[in-house]
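Quick look at what Swiss-Prot lists:
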- 59-186: domain 'N-acetylmuramoyl-L-alanine amidase' (DOMAIN)
- CYS74 to Ala: Abolishes activation of Toll pathway (MUTAGEN)
- TYR126 to Ala: Strongly reduces PGN-binding and activation of Toll pathway (MUTAGEN)
- ILE180 to Ala: Strongly reduces PGN-binding (MUTAGEN)
- THR182 to Tyr: Abolishes PGN-binding and activation of Toll pathway (MUTAGEN)
- SER184 to Ala or Cys: Abolishes PGN-binding and activation of Toll pathway. Abolishes L,D-carboxypeptidase activity on DAP-type PGN (MUTAGEN)
Amino acid sequence: MQPVRFGSPWIMAIGLVLLLLAFVSAGKSRQRSPANCPTIKLKRQWGGKPSLGLHYQVRPIRYVVIHHTVTGECSGLLKCAEILQNMQAYHQNELDFNDISYNFLIGNDGIVYEGTGWGLRGAHTYGYNAIGTGIAFIGNFVDKLPSDAALQAAKDLLACGVQQGELSEDYALIAGSQVISTQSPGLTLYNEIQEWPHWLSNP
């Protein structure tokens with residue numbers, strides 16, 4: 001049996017196969033890479049207090065419920081943190097909630113703030129807290145839209161949630177006003193989200 005020499009056709013063929021496999025593997029890795037998740041400030045970063053009770057959500061989550069906070073708007077950690085701290089205190093102390101009621105909140109500069117996050121139930125929408133993620137835009141959006149940065153951050157958060165397995169790939173997007181007695185997320189924002197993917201007109 002002749003020894004295999006460097007530069008022989010066999011070595012060259014094996015090298016080409018390995019090179020091809022490397023390209024295929026790299027392509028698959030790029031396809032599996034997570035979406036560009038938005039900047040998310042964790043609860044400890046905005047000065048949030050620990051939850052008073054731990055009620056976990058079953059994931060992947062089936063519903064996303066959009067709200068607005070009916071507060072002033074904010075940009076930047078300092079201003080948004082003040083609003084969030086006051087909101088959490090009101091929800092825990094006055095409404096007897098375990099935590100701030102929303103899973104995520106979005107400032108007008110497009111920064112996302114962790115509320116109860118993906119893992120814990122919020123208290124945003126009766127009947128949907130255990131099966132839905134509540135996302136609230138900080139501000140009042142009856143007569144106007146959130147900024148483009150805030151809207152894009154919400155879309156990026158949803159795409160990121162699907163990529164990471166937190167949201168079901170066929171999740172349904174709804175407004176709070178569709179399922180409970182509230183004007184949230186405000187008429188103008190309500191009209192906007194009807195054009196988003198996964199919108200469910202009759203929940």
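The backbone N, Cα and C atoms fix where each Cβ goes, glycine too.
Original residues fill every noted site, and no substitution is shown.
Around the Cβ of CYS74 (mutagenesis position), a 10 Å sphere holds 23 further Cβ atoms from the protein chains shown.
According to DSSP, TYR126 (mutagenesis position) is assigned to coil rather than to any helix or strand. Across the structure, CYS74 (mutagenesis position) and THR182 (mutagenesis position) place their CA atoms 22 angstrom apart. Fewest other C-beta atoms within 10 Å: among the mutagenesis positions THR182, SER184, that description fits THR182.
A separation of roughly 13 Å, to the nearest angstrom, links the Cα atoms of SER184 (mutagenesis position) and TYR126 (mutagenesis position). Separating the Cα atoms of TYR126 (mutagenesis position) and THR182 (mutagenesis position) is a whole-number distance of 11 Å.
In the structure shown, the C-beta of ILE180 has more C-beta neighbours within 10 angstroms than that of any other entry among the mutagenesis positions TYR126, ILE180. Confidence across the domain 'N-acetylmuramoyl-L-alanine amidase' (59-186), taken as the mean pLDDT and rounded to a whole number, stands at 98.
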